[in-house]
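Working notes, structure below.
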Amino acid sequence: MPAPGQGPRGPLLSMPGRRGALREPADFGSSLGAVLALLLLLLPACCPVRAQNDTEPIVLEGKCLVVCDSSPSGDGAVTSSLGISVRSGSAKVAFSATRSTNHEPSEMSNRTMTIYFDQVLVNIGNHFDLASSIFVAPRKGIYSFSFHVVKVYNRQTIQVSLMQNGYPVISAFAGDQDVTREAASNGVLLLMEREDKVHLKLERGNLMGGWKYSTFSGFLVFPL
């Protein structure tokens, strides 16, 4: 009997197995991973990504930007982490007041000469105080105001001024003695700071009548 590993005429030659061929896919996968990693490293160099820094402005080209923030600021604006201010719905401000009864002199009106209104038609934001008939600006911005103060069966000339923080800004007159009803009317755009106050003041004459004809209105055109 020949010894193990021995043939009839000499030692047997061992043939190499085919296990080495099974390693080729693993070697190929490793090479592919290395190539992909290299491409990822080279990508920023060939295709730079624009990022914001302290000096570069944000450039939006044909894209919509949606900013959400659950903590709006006190003036109704929402400021994102990118420093972009977005006005919320609470930034809407408008009022319009009228009278439901005739203008009658009172101790308060004789002392302050303020023209009072007793009915609010619109008061978005509740920044017009009916008791004092004073509007208080909730934020800095450009505001529009208009007024129509009617005198009825009164031959005296009246002068009505729109007051900002106690100082007259514009005035209107009604003094035609040949008509029974006449209105002192005017309008203006004002730059107002937060908590600035606006009201109407009778600078001259007396107010009698004017039931439901006198109005005072204003609204925020845009905030600053």
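Cβ coordinates are placed from backbone N, Cα and C, and glycine is handled just like the others.
Every residue here is the original one, so none of the noted swaps is modelled.
Among the features that Swiss-Prot reports, domain 'C1q' is placed at 88-224, with the record citing sequence analysis. Among the mutagenesis results in Swiss-Prot, ASN53 to Gln has the note: No effect on its ability to form homohexameric or heteromeric complexes with other CBLN family members. Increased interaction with NRXN1 and NRXN3. Total loss of N-glycosylation; when associated with Q-110. The residue drawn here is the original one. For the mutagenesis result ASN110 to Gln, the note given in Swiss-Prot is No effect on its ability to form homohexameric or heteromeric complexes with other CBLN family members. Increased interaction with NRXN1. Total loss of N-glycosylation; when associated with Q-53.
With DSSP classes pooled into helix, strand and coil, the tally for the domain 'C1q' (88-224) is 9 helix, 75 strand, 53 coil. Note on the domain 'C1q' (88-224): mean pLDDT across this stretch is 90.
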